[in-house]
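**Student:** Straight out of Swiss-Prot:
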MUTAGEN   L17 to S  Complete loss of capsid egress from transfected cells
MUTAGEN   L17 to A  No effect on capsid export. Reduced virus titer
MUTAGEN   W44 to A  75% loss of particle export. Reduced virus titer
MUTAGEN   W45 to A  Complete loss of capsid egress from transfected cells
MUTAGEN   R50 to A  Complete loss of capsid egress from transfected cells
MUTAGEN   P65 to A  75% loss of particle export
MUTAGEN   L171 to G  Drastically reduces infectivity
Amino acid sequence: MASGSNVEEYELDVEALVVILRDRNIPRNPLHGEVIGLRLTEGWWGQIERFQMVRLILQDDDNEPLQRPRYEVIQRAVNPHTMFMISGPLAELQLAFQDLDLPEGPLRFGPLANGHYVQGDPYSSSYRPVTMAETAQMTRDELEDVLNTQSEIEIQMINLLELYEVETRALRRQLAERSSTGQGGISPGAPRSRPPVSSFSGLPSLPSIPGIHPRAPSPPRATSTPGNIPWSLGDDSPPSSSFPGPSQPRVSFHPGNPFVEEEGHRPRSQSRERRREILPAPVPSAPPMIQYIPVPPPPPIGTVIPIQHIRSVTGEPPRNPREIPIWLGRNAPAIDGVFPVTTPDLRCRIINAILGGNIGLSLTPGDCLTWDSAVATLFIRTHGTFPMHQLGNVIKGIVDQEGVATAYTLGMMLSGQNYQLVSGIIRGYLPGQAVVTALQQRLDQEIDNQTRAETFIQHLNAVYEILGLNARGQSIRASVTPQPRPSRGRGRGQNTSRPSQGPANSGRGRQRPASGQSNRGSSTQNQNQDNLNQGGYNLRPRTYQPQRYGGGRGRRWNDNTNNQESRPSDQGSQTPRPNQAGSGVRGNQSQTPRPAAGRGGRGNHNRNQRSSGAGDSRAVNTVTQSATSSTDESSSAVTAASGGDQRD
């Protein structure tokens, strides 16, 4: 028999087991999960009793009969007084229990496996130590355990033998004392003669009773003296001495009696002789009984629920009972992750422990077959029974409170895993057509509805992540304040406008924009800010939106006027210069090297340029302004020199 693991399973022949039971007049069939003790009367080890314990396995986990029944070996001591036993040779029992063999270590001794020898017990009386054949099949550790158990049993047997020897010696001593009464000398139990009549002279006499006459006189009995054998030694009923006159009272004779003259002349009392003959022989004291205490099976270890660990993950339940079902449904996966729940009983204990015994919310194992049934039961108890056609209103309330994902989970729990119904209701509460389309495209790639129901939450979270939405289906841009960034380039992507150094009306076509144009620009800017505060998808903004769609000012308009009005302090620090002759001519503009930000050039100006007002863009424009002013001074000096040469 293999001994590598604690539980060993082998094939079982049920028909052969039924035949063995019938041969022993046991009119019943074996049961699934029944524990049987086997008493092996003989085997390859010899004609010595050995014991084994097995458990029958006739059904699977679904209570369906097995095609090939099995039995497993239980590593526990057999207790024949409390267990169902089957006795027989090893060869006969192996017909039903295939590969049956002896257990490991001292378990083969059965009720003596714990080392307690019980006096008078038939199983203890049949104890025999291990044989050489058994020793050859044992390992070193197993042999040490067996020898330790054998030594304990044999020490108890030696103690009992010594006790029997002491009792035997006591009985022999009593017999020797009894036999010594037939020899010379007064033994402690030998009879003694009555005292002479003179010893009763001073005692009061009893009154005579009419109708009762004294006993007939008889010759006095000789007293026994040392060295002489009394003539009435063999007489069991010796005659008593007669006394004249009325009957004398019976006197108790003992060493402290003052009426007894001498110890050697004590009279023999007939009543004492008769009482001594009635006394039974001394019964030897019973040896101390060593009561056999059967080894109880180890109690089943109850599952310890780490309730504090679970509460540290889920938190405390809400105080409002109507919020408990949603809270439990949301935390059910977390509870399974911390402590896997396998049985309804365990699930019921966990839920009742978490809820803390709220009135009316204690569940039974029948209500906790699954997490869905538990949540549905709590929801009905806290919200009342609702018809199935009102499930949409229930899910809508959950969507408003917890979001689409939680509403889908609880909807599946309340509807009994009806995916078609719940998905149809949830579809109407998805945040936007883009989410509906992307989610449906992902769900269509699944095999069946069961797979879709299991992966619905995963696909929903993936779509939310792609579209820039949080777990509640809301835009993540609503909580982020846009921060403008300075741009170093001078192309179309430049978002910050630099201050102009020249006068506002220098050059052709550089008139101040109309009031309607500025109002339209400000309204467009306010509209863009409103769009940032509203919910929506975090899509790429349209940077090059045309002006007719509200994208900004035309390419001919400059922001110099707005910059001068918004920052009068910057313009006041600079000294205005007079207009140069011919500064509005395009030819002179192309000949004079000037920066694009200082003069509103046609080629380098951003058509969608917005008015600056942020703090960080102001810092950048301060540096640019100094560089632009120095460049404009040099260019104006060159223009003046060229004009003087022409006049000369």
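Cβ coordinates are placed from backbone N, Cα and C, and glycine is handled just like the others.
How about a rundown of where these features are and what they're close to?
**Tutor:** The 10 Å shell around the Cβ of L17 (mutagenesis position) contains 21 further Cβ atoms across the protein chains shown.
For W44 (mutagenesis position), other Cβ atoms within 10 Å of its Cβ number 12.
Counting every protein chain shown, 19 other Cβ atoms lie within 10 Å of the Cβ of W45 (mutagenesis position).
Listed in sequence order, L40, G43, L102, R108, F109, G110 are the same-chain residues six or more apart from R50 (mutagenesis position) with CB atoms under 8 A from its CB.
According to DSSP, P65 (mutagenesis position) sits within a strand segment. In the shown protein chains, 10 other C-beta atoms lie within 10 A of the C-beta of P65 (mutagenesis position).
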**Student:** To the nearest whole angstrom, state the Cα distance for the pair W44 (mutagenesis position) and P65 (mutagenesis position).
**Tutor:** 34
**Student:** So among L17, W45, L171, all listed as mutagenesis positions, which is physically nearest to P65 (mutagenesis position)? Use the C-alpha atoms.
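**Tutor:** Its closest listed neighbour, by Cα, is L17.
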**Student:** Round to a whole number and give the Cα-to-Cα distance in Å for the pair W45 (mutagenesis position) and L171 (mutagenesis position).
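**Tutor:** Cα-Cα distance, W45 (mutagenesis position) to L171 (mutagenesis position): 41 Å.
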**Student:** Determine, to the nearest whole angstrom, how far the Cα atom of L17 (mutagenesis position) is from the Cα atom of L171 (mutagenesis position).
**Tutor:** 53
